[in-house]
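Participant: This is the structure I have questions about; it appears just below.
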Amino acid sequence: MAYRICLIEGDGIGHEVIPAARRVLEATGLPLEFVEAEAGWETFERRGTSVPEETVEKILSCHATLFGAATSPTRKVPGFFGAIRYLRRRLDLYANVRPAKSRPVPGSRPGVDLVIVRENTEGLYVEQERRYLDVAIADAVISKKASERIGRAALRIAEGRPRKTLHIAHKANVLPLTQGLFLDTVKEVAKDFPLVNVQDIIVDNCAMQLVMRPERFDVIVTTNLLGDILSDLAAGLVGGLGLAPSGNIGDTTAVFEPVHGSAPDIAGKGIANPTAAILSAAMMLDYLGEKEAAKRVEKAVDLVLERGPRTPDLGGDATTEAFTEAVVEALKSL
(Lines of atoms letter the chains of each structure in order from A and count residues from 1; the text may use other names and numbers.)
(Lines give C-alpha, C1' and ligand atoms only; values in the text may rest on other atoms or scores of the structure.)
Protein backbone atom coordinates (compact mmCIF):
# COMPACT_ATOMS: atom_id res chain seq x y z
CA MET A 1 0.00 0.00 0.00
CA ALA A 2 1.30 3.43 -0.94
CA TYR A 3 1.38 6.28 1.54
CA ARG A 4 -0.73 9.20 0.35
CA ILE A 5 1.14 12.45 1.00
CA CYS A 6 -0.52 15.84 0.59
CA LEU A 7 1.92 18.48 -0.67
CA ILE A 8 1.14 22.17 -0.13
CA GLU A 9 3.79 24.51 -1.51
CA GLY A 10 2.14 27.65 -0.15
CA ASP A 11 3.94 30.92 -0.92
CA GLY A 12 7.41 32.21 -1.80
CA ILE A 13 10.20 29.68 -1.44
CA GLY A 14 7.61 27.04 -0.61
CA HIS A 15 7.44 26.56 -4.39
CA GLU A 16 11.12 25.57 -4.31
CA VAL A 17 11.64 23.69 -1.06
CA ILE A 18 8.62 21.39 -1.31
CA PRO A 19 9.62 20.05 -4.76
CA ALA A 20 13.10 19.52 -3.28
CA ALA A 21 11.67 17.54 -0.37
CA ARG A 22 9.53 15.54 -2.79
CA ARG A 23 12.61 14.65 -4.81
CA VAL A 24 14.29 13.29 -1.68
CA LEU A 25 11.17 11.41 -0.61
CA GLU A 26 11.00 9.75 -4.01
CA ALA A 27 14.64 8.72 -3.67
CA THR A 28 13.84 6.72 -0.51
CA GLY A 29 12.20 4.07 -2.66
CA LEU A 30 9.12 3.96 -0.44
CA PRO A 31 5.69 3.55 -2.06
CA LEU A 32 4.41 7.12 -2.07
CA GLU A 33 1.48 8.79 -3.79
CA PHE A 34 1.51 12.58 -3.84
CA VAL A 35 -1.61 14.74 -3.76
CA GLU A 36 -1.16 18.45 -4.46
CA ALA A 37 -3.20 21.11 -2.69
CA GLU A 38 -3.02 24.86 -2.17
CA ALA A 39 -3.09 27.28 0.75
CA GLY A 40 -1.60 30.62 1.74
CA TRP A 41 -1.59 34.26 0.68
CA GLU A 42 -1.35 33.56 -3.05
CA THR A 43 -4.39 31.30 -2.73
CA PHE A 44 -6.24 34.03 -0.84
CA GLU A 45 -5.49 36.60 -3.54
CA ARG A 46 -6.69 34.22 -6.23
CA ARG A 47 -9.65 32.59 -4.51
CA GLY A 48 -10.63 34.78 -1.56
CA THR A 49 -9.66 32.20 1.07
CA SER A 50 -6.28 31.10 2.34
CA VAL A 51 -7.42 27.49 2.85
CA PRO A 52 -10.04 26.22 0.37
CA GLU A 53 -12.33 23.48 1.63
CA GLU A 54 -10.97 21.01 -0.93
CA THR A 55 -7.53 21.47 0.62
CA VAL A 56 -8.88 20.32 3.98
CA GLU A 57 -10.57 17.37 2.26
CA LYS A 58 -7.33 16.39 0.55
CA ILE A 59 -5.40 16.58 3.82
CA LEU A 60 -7.95 14.34 5.51
CA SER A 61 -7.75 11.85 2.64
CA CYS A 62 -3.98 11.49 3.04
CA HIS A 63 -1.76 9.83 5.62
CA ALA A 64 0.21 13.05 6.25
CA THR A 65 0.85 16.51 4.81
CA LEU A 66 4.00 18.46 3.98
CA PHE A 67 3.53 22.25 3.91
CA GLY A 68 6.05 24.72 2.47
CA ALA A 69 5.68 28.30 3.68
CA ALA A 70 2.98 30.94 4.00
CA THR A 71 3.11 34.70 3.62
CA SER A 72 1.14 36.86 6.03
CA PRO A 73 0.27 40.45 5.09
CA THR A 74 1.70 43.22 7.24
CA ARG A 75 -1.68 44.93 7.29
CA LYS A 76 -5.11 43.74 8.37
CA VAL A 77 -6.88 42.24 5.37
CA PRO A 78 -10.62 41.53 5.72
CA GLY A 79 -11.36 37.82 5.35
CA PHE A 80 -7.73 36.67 5.56
CA PHE A 81 -6.54 34.14 8.13
CA GLY A 82 -3.19 32.42 8.50
CA ALA A 83 -3.22 29.04 6.79
CA ILE A 84 -1.21 27.11 9.36
CA ARG A 85 -3.04 28.58 12.35
CA TYR A 86 -6.33 27.67 10.70
CA LEU A 87 -5.24 24.10 9.97
CA ARG A 88 -4.03 23.63 13.55
CA ARG A 89 -7.46 24.51 14.86
CA ARG A 90 -9.58 22.94 12.13
CA LEU A 91 -7.72 19.61 12.28
CA ASP A 92 -7.02 19.76 16.04
CA LEU A 93 -3.26 19.47 15.52
CA TYR A 94 -2.59 20.01 19.19
CA ALA A 95 1.10 19.04 19.40
CA ASN A 96 3.75 21.24 17.81
CA VAL A 97 6.94 19.18 17.80
CA ARG A 98 10.19 21.08 17.23
CA PRO A 99 13.47 19.14 17.33
CA ALA A 100 16.73 21.07 17.67
CA LYS A 101 19.83 19.03 16.87
CA SER A 102 23.43 20.02 16.24
CA ARG A 103 24.31 20.08 12.53
CA PRO A 104 27.71 20.31 10.81
CA VAL A 105 27.27 23.97 9.86
CA PRO A 106 28.71 27.30 11.05
CA GLY A 107 27.06 28.59 14.21
CA SER A 108 25.72 25.24 15.38
CA ARG A 109 26.47 24.45 19.02
CA PRO A 110 27.83 20.93 19.58
CA GLY A 111 26.04 18.42 21.77
CA VAL A 112 22.49 19.72 21.27
CA ASP A 113 19.79 17.08 20.73
CA LEU A 114 16.47 18.16 22.18
CA VAL A 115 12.79 18.35 21.31
CA ILE A 116 10.37 21.09 22.31
CA VAL A 117 6.73 19.99 22.46
CA ARG A 118 4.40 22.97 22.43
CA GLU A 119 0.67 22.96 23.08
CA ASN A 120 -0.74 24.19 19.81
CA THR A 121 -4.39 25.12 20.30
CA GLU A 122 -4.91 27.41 23.28
CA GLY A 123 -3.06 29.67 25.73
CA LEU A 124 -2.82 33.29 24.61
CA TYR A 125 -3.15 32.15 21.01
CA VAL A 126 -6.91 31.71 21.24
CA GLU A 127 -6.78 35.29 19.87
CA GLN A 128 -9.46 36.64 22.18
CA GLU A 129 -8.47 40.29 22.47
CA ARG A 130 -10.44 43.41 23.22
CA ARG A 131 -9.70 47.04 23.89
CA TYR A 132 -11.31 49.60 26.16
CA LEU A 133 -10.00 53.08 25.35
CA ASP A 134 -6.30 52.92 26.30
CA VAL A 135 -6.40 49.42 27.80
CA ALA A 136 -6.07 46.20 25.79
CA ILE A 137 -6.87 42.78 27.26
CA ALA A 138 -6.03 39.30 25.95
CA ASP A 139 -7.46 36.08 27.33
CA ALA A 140 -5.24 33.07 28.00
CA VAL A 141 -7.05 29.74 28.03
CA ILE A 142 -5.50 26.67 29.69
CA SER A 143 -7.65 23.56 29.96
CA LYS A 144 -7.05 20.29 31.74
CA LYS A 145 -7.95 18.34 28.59
CA ALA A 146 -5.41 20.13 26.40
CA SER A 147 -2.76 19.94 29.12
CA GLU A 148 -3.35 16.19 29.56
CA ARG A 149 -3.00 15.35 25.89
CA ILE A 150 0.06 17.52 25.24
CA GLY A 151 1.66 16.14 28.38
CA ARG A 152 0.98 12.59 27.23
CA ALA A 153 2.37 13.33 23.76
CA ALA A 154 5.56 14.79 25.23
CA LEU A 155 5.96 11.92 27.68
CA ARG A 156 5.63 9.38 24.86
CA ILE A 157 8.37 11.18 22.95
CA ALA A 158 10.61 11.27 26.02
CA GLU A 159 9.94 7.61 26.75
CA GLY A 160 11.16 6.69 23.27
CA ARG A 161 14.45 8.59 23.55
CA PRO A 162 17.65 7.32 25.20
CA ARG A 163 17.77 9.86 28.04
CA LYS A 164 14.05 9.61 28.86
CA THR A 165 13.95 13.06 30.48
CA LEU A 166 11.15 15.63 30.36
CA HIS A 167 11.27 19.23 31.58
CA ILE A 168 7.95 21.00 32.09
CA ALA A 169 8.61 24.69 31.35
CA HIS A 170 6.09 27.00 33.00
CA LYS A 171 5.40 30.31 34.74
CA ALA A 172 3.25 28.96 37.57
CA ASN A 173 5.12 31.11 40.08
CA VAL A 174 3.38 34.18 38.62
CA LEU A 175 0.27 32.65 37.01
CA PRO A 176 -0.75 29.90 39.46
CA LEU A 177 -4.23 29.30 38.03
CA THR A 178 -3.43 28.95 34.32
CA GLN A 179 0.21 27.90 34.29
CA GLY A 180 -0.33 26.04 37.55
CA LEU A 181 -3.11 23.97 35.99
CA PHE A 182 -0.82 23.07 33.11
CA LEU A 183 2.04 22.10 35.41
CA ASP A 184 -0.08 20.06 37.82
CA THR A 185 -1.88 18.26 35.00
CA VAL A 186 1.29 17.20 33.20
CA LYS A 187 2.76 15.99 36.50
CA GLU A 188 -0.34 13.90 37.08
CA VAL A 189 -0.14 12.35 33.60
CA ALA A 190 3.55 11.62 34.21
CA LYS A 191 2.56 9.02 36.81
CA ASP A 192 1.67 6.77 33.86
CA PHE A 193 5.27 7.00 32.60
CA PRO A 194 7.48 5.73 35.44
CA LEU A 195 10.52 5.34 33.17
CA VAL A 196 10.60 9.08 32.36
CA ASN A 197 12.54 11.44 34.62
CA VAL A 198 10.20 14.43 34.95
CA GLN A 199 11.37 17.82 36.22
CA ASP A 200 9.73 21.24 36.18
CA ILE A 201 11.55 24.45 35.38
CA ILE A 202 10.45 28.10 35.39
CA VAL A 203 10.50 29.29 31.80
CA ASP A 204 12.89 32.23 32.26
CA ASN A 205 15.43 29.89 33.85
CA CYS A 206 14.76 27.43 31.04
CA ALA A 207 15.63 30.10 28.47
CA MET A 208 18.87 30.93 30.26
CA GLN A 209 19.81 27.27 30.63
CA LEU A 210 19.11 26.65 26.94
CA VAL A 211 21.67 29.30 26.10
CA MET A 212 24.24 28.25 28.69
CA ARG A 213 23.81 24.47 28.89
CA PRO A 214 21.57 23.24 26.07
CA GLU A 215 23.03 19.75 26.28
CA ARG A 216 21.24 19.19 29.61
CA PHE A 217 17.83 19.11 27.90
CA ASP A 218 16.15 16.15 26.24
CA VAL A 219 12.43 16.93 25.84
CA ILE A 220 10.70 20.15 26.96
CA VAL A 221 6.92 20.50 27.12
CA THR A 222 5.26 23.87 27.54
CA THR A 223 2.31 26.07 26.66
CA ASN A 224 1.65 27.76 23.34
CA LEU A 225 3.29 31.19 23.66
CA LEU A 226 6.19 29.95 25.78
CA GLY A 227 6.87 27.13 23.33
CA ASP A 228 6.75 29.51 20.39
CA ILE A 229 9.56 31.54 21.96
CA LEU A 230 11.69 28.68 23.31
CA SER A 231 11.59 26.71 20.07
CA ASP A 232 13.00 29.61 18.04
CA LEU A 233 15.67 30.11 20.70
CA ALA A 234 16.58 26.43 20.36
CA ALA A 235 16.73 26.73 16.57
CA GLY A 236 19.23 29.56 16.99
CA LEU A 237 21.52 27.20 18.88
CA VAL A 238 21.85 24.81 15.95
CA GLY A 239 22.11 27.03 12.89
CA GLY A 240 18.88 28.99 12.63
CA LEU A 241 15.38 28.62 11.24
CA GLY A 242 16.67 27.57 7.82
CA LEU A 243 17.59 24.21 9.34
CA ALA A 244 14.56 23.81 11.62
CA PRO A 245 11.85 21.24 10.87
CA SER A 246 8.56 20.87 12.70
CA GLY A 247 5.42 18.81 12.94
CA ASN A 248 1.86 19.77 13.85
CA ILE A 249 0.42 16.50 15.07
CA GLY A 250 -3.07 15.45 16.12
CA ASP A 251 -4.74 12.14 16.86
CA THR A 252 -5.75 11.41 13.26
CA THR A 253 -3.46 13.41 10.98
CA ALA A 254 -0.37 15.62 10.93
CA VAL A 255 1.03 18.56 8.97
CA PHE A 256 4.82 18.89 8.78
CA GLU A 257 6.50 22.16 7.81
CA PRO A 258 9.84 23.94 7.79
CA VAL A 259 9.83 26.67 10.42
CA HIS A 260 11.19 29.39 8.12
CA GLY A 261 8.95 31.87 6.36
CA SER A 262 8.23 32.37 2.68
CA ALA A 263 11.35 34.56 2.17
CA PRO A 264 9.98 36.74 -0.64
CA ASP A 265 13.38 38.44 -1.01
CA ILE A 266 14.93 35.27 -2.46
CA ALA A 267 11.83 33.53 -3.82
CA GLY A 268 12.24 32.45 -7.42
CA LYS A 269 16.03 32.82 -7.41
CA GLY A 270 16.70 29.12 -6.93
CA ILE A 271 18.94 29.60 -3.90
CA ALA A 272 16.59 28.70 -1.03
CA ASN A 273 17.95 26.22 1.49
CA PRO A 274 15.66 23.15 1.43
CA THR A 275 17.20 21.56 4.53
CA ALA A 276 14.30 22.35 6.88
CA ALA A 277 11.76 21.06 4.36
CA ILE A 278 13.75 17.85 3.80
CA LEU A 279 14.14 17.31 7.55
CA SER A 280 10.40 17.96 7.97
CA ALA A 281 9.85 15.23 5.38
CA ALA A 282 12.08 12.95 7.47
CA MET A 283 9.93 13.73 10.53
CA MET A 284 6.89 12.81 8.46
CA LEU A 285 8.44 9.44 7.54
CA ASP A 286 9.11 8.78 11.22
CA TYR A 287 5.48 9.65 12.00
CA LEU A 288 4.37 7.14 9.34
CA GLY A 289 6.45 4.44 11.00
CA GLU A 290 9.23 4.46 8.39
CA LYS A 291 11.90 5.12 10.99
CA GLU A 292 14.85 3.66 9.06
CA ALA A 293 14.05 5.74 5.98
CA ALA A 294 13.74 8.82 8.21
CA LYS A 295 17.18 8.17 9.69
CA ARG A 296 18.68 7.70 6.21
CA VAL A 297 17.28 11.03 5.01
CA GLU A 298 18.60 12.85 8.08
CA LYS A 299 22.01 11.19 7.67
CA ALA A 300 22.14 12.17 3.99
CA VAL A 301 21.37 15.80 4.88
CA ASP A 302 24.12 15.86 7.50
CA LEU A 303 26.63 14.38 5.05
CA VAL A 304 25.93 17.14 2.51
CA LEU A 305 25.91 19.89 5.15
CA GLU A 306 29.32 18.67 6.30
CA ARG A 307 31.10 18.24 2.98
CA GLY A 308 29.05 20.48 0.70
CA PRO A 309 27.71 21.83 -1.48
CA ARG A 310 25.98 24.44 0.69
CA THR A 311 23.44 27.09 -0.19
CA PRO A 312 24.34 30.81 0.15
CA ASP A 313 22.78 31.19 3.61
CA LEU A 314 25.39 28.70 4.87
CA GLY A 315 28.30 30.37 3.11
CA GLY A 316 28.20 28.35 -0.11
CA ASP A 317 27.07 29.04 -3.65
CA ALA A 318 24.93 25.99 -4.41
CA THR A 319 21.46 26.29 -5.87
CA THR A 320 18.46 24.63 -4.28
CA GLU A 321 18.56 22.03 -7.03
CA ALA A 322 22.28 21.30 -6.62
CA PHE A 323 21.93 20.86 -2.86
CA THR A 324 18.92 18.61 -3.32
CA GLU A 325 20.68 16.40 -5.87
CA ALA A 326 23.64 16.08 -3.50
CA VAL A 327 21.28 14.87 -0.77
CA VAL A 328 19.69 12.39 -3.19
CA GLU A 329 23.10 11.00 -4.15
CA ALA A 330 24.13 10.75 -0.50
CA LEU A 331 20.88 8.97 0.28
CA LYS A 332 21.50 6.43 -2.47
CA SER A 333 24.92 5.67 -1.00
CA LEU A 334 23.53 4.78 2.44
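Including glycine, each Cβ sits where the backbone N, Cα and C put it.
A mutagenesis experiment is reported in Swiss-Prot for this position, E57 to V, and the note states: Confers enzyme activity with 3-isopropylmalate; when associated with I-72; M-85; A-86; T-208; Y-217; M-238 and M-310. Residues or ranges marked as NADH binding site by Swiss-Prot on the basis of experimental evidence: A70, T71, S72, N173, G261, S262, A263, P264, D265, N273. Here Swiss-Prot describes S72 to I as a published mutagenesis experiment; the accompanying note says: Confers enzyme activity with 3-isopropylmalate; when associated with V-57; M-85; A-86; T-208; Y-217; M-238 and M-310. Under the heading (2R,3S)-homoisocitrate binding site, Swiss-Prot lists S72, R85, R88, R98, R118, Y125, K171, N173, citing experimental evidence as support. In Swiss-Prot, a mutagenesis experiment is listed as R85 to V, annotated with the note Confers low enzyme activity with 3-isopropylmalate. Reduces activity with homoisocitrate. Abolishes activity with isocitrate. Recorded in Swiss-Prot as a mutagenesis result, R85 to M carries the remark: Confers enzyme activity with 3-isopropylmalate; when associated with V-57; I-72; A-86; T-208; Y-217; M-238 and M-310. For the published mutagenesis Y86 to A, Swiss-Prot gives the following note: Confers enzyme activity with 3-isopropylmalate; when associated with V-57; I-72; M-85; T-208; Y-217; M-238 and M-310. According to Swiss-Prot, the experimentally introduced change Y125 to A is described as follows: Reduces catalytic efficiency with isocitrate. Looking at Swiss-Prot, you'll find the mutagenesis V135 to M noted as follows: Formation of homodimers instead of homotetramers. Increased affinity for isocitrate. Reduces enzyme activity with isocitrate. The Mg(2+) binding site annotation in Swiss-Prot covers D204, D228, D232 and is backed by experimental evidence. Annotation of the published mutagenesis M208 to T in Swiss-Prot: Confers enzyme activity with 3-isopropylmalate; when associated with V-57; I-72; M-85; A-86; T-208; Y-217; M-238 and M-310; the original residue is retained in the structure shown. For the mutagenesis experiment F217 to Y, the note given by Swiss-Prot reads: Confers enzyme activity with 3-isopropylmalate; when associated with V-57; I-72; M-85; A-86; T-208; M-238 and M-310. A mutagenesis experiment is reported in Swiss-Prot for this position, V238 to M, and the note states: Confers enzyme activity with 3-isopropylmalate; when associated with V-57; I-72; M-85; A-86; T-208; Y-217; and M-310. The annotation that Swiss-Prot gives for the mutagenesis experiment R310 to M reads: Confers enzyme activity with 3-isopropylmalate; when associated with V-57; I-72; M-85; A-86; T-208; Y-217; and M-238.
Just tell me what is around each of these and how deep it sits.
Facilitator: The number of other CB atoms found within 10 A of the CB of E57 (mutagenesis position), across every protein chain shown, is 12.
In three-state terms derived from DSSP, D265 (NADH binding site) belongs to neither a helical nor a strand segment and is classed as coil. All protein chains considered, the CB of D265 (NADH binding site) has 8 other CB atoms within 10 Å.
Applying an 8 A CB threshold to same-chain residues 6+ apart, the list for S72 (mutagenesis position) reads W41, G82.
Using a 10 Å radius centred on the Cβ of R98 ((2R,3S)-homoisocitrate binding site) and all shown protein chains, the other Cβ atoms total 23.
Sequence-distant neighbours of R85 (mutagenesis position) (same chain, 6+ residues apart, CB-CB distance under 8 A): Y125.
According to DSSP, R85 (mutagenesis position) is assigned to a helical segment.
With a cut-off of 8 Å between CB atoms and residues at least 6 apart in sequence, the same chain places S50, V51 near Y86 (mutagenesis position), listed in sequence order.
Residue environment of Y125 (mutagenesis position) contains 19 other Cβ atoms, counted within 10 Å of its Cβ in all protein chains.
For V135 (mutagenesis position), the Cβ neighbour count at a 10 Å cut-off comes to 7, with all displayed protein chains included.
Note on D232 (Mg(2+) binding site): other Cβ atoms within 10 Å of its Cβ, all shown chains, come to 16. In the three-state DSSP reading, D232 (Mg(2+) binding site) counts as helix.
A helical conformation is recorded for M208 (mutagenesis position) in the three-state DSSP classification.
For F217 (mutagenesis position), the count of additional Cβ atoms within 10 Å of its Cβ stands at 24 [all protein chains shown].
The Cβ of V238 (mutagenesis position) has A100, K101, S102, R103, S108, R109, V112, A244 as same-chain neighbours under 8 Å, each 6 or more residues away in sequence.
Under the DSSP three-state reduction, R310 (mutagenesis position) is assigned to coil, being neither helix nor strand.
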Participant: In DSSP terms, helix, strand or coil for A70 (NADH binding site)?
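Facilitator: Reduced to three states, the DSSP call for A70 (NADH binding site) is coil.
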Participant: If you run the three-state DSSP split on R98 ((2R,3S)-homoisocitrate binding site), which class comes out?
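Facilitator: Its secondary structure by DSSP: strand.
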Participant: Based on Cα distances to E57 (mutagenesis position), point out the closest of the recorded positions A70, R88, V135, N173, R310.
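Facilitator: Checking each of A70, R88, V135, N173, R310 against E57 (mutagenesis position), the shortest Cα distance is to R88.
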Participant: Under DSSP, is V238 (mutagenesis position) helix, strand or coil?
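Facilitator: Going by the DSSP assignment, V238 (mutagenesis position) falls within a strand, counted as strand.
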Participant: Expressed to the nearest Å, what is the distance separating N173 ((2R,3S)-homoisocitrate binding site) and D265 (NADH binding site) at their Cα atoms?
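Facilitator: It is 43 Å, counting Cα to Cα.
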Participant: Which of the recorded positions R98, F217, D228 has its Cα closest in space to the Cα of R310 (mutagenesis position)?
Facilitator: R98
Participant: Taking the center of the Cβ atoms of D204, D228, D232 at the recorded Mg(2+) site, which other residues in this chain have a Cβ no more than 8 Å from that point?
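Facilitator: My list of surrounding residues reads V203, A207, L225, L226, G227, I229, L230, S231, L233.
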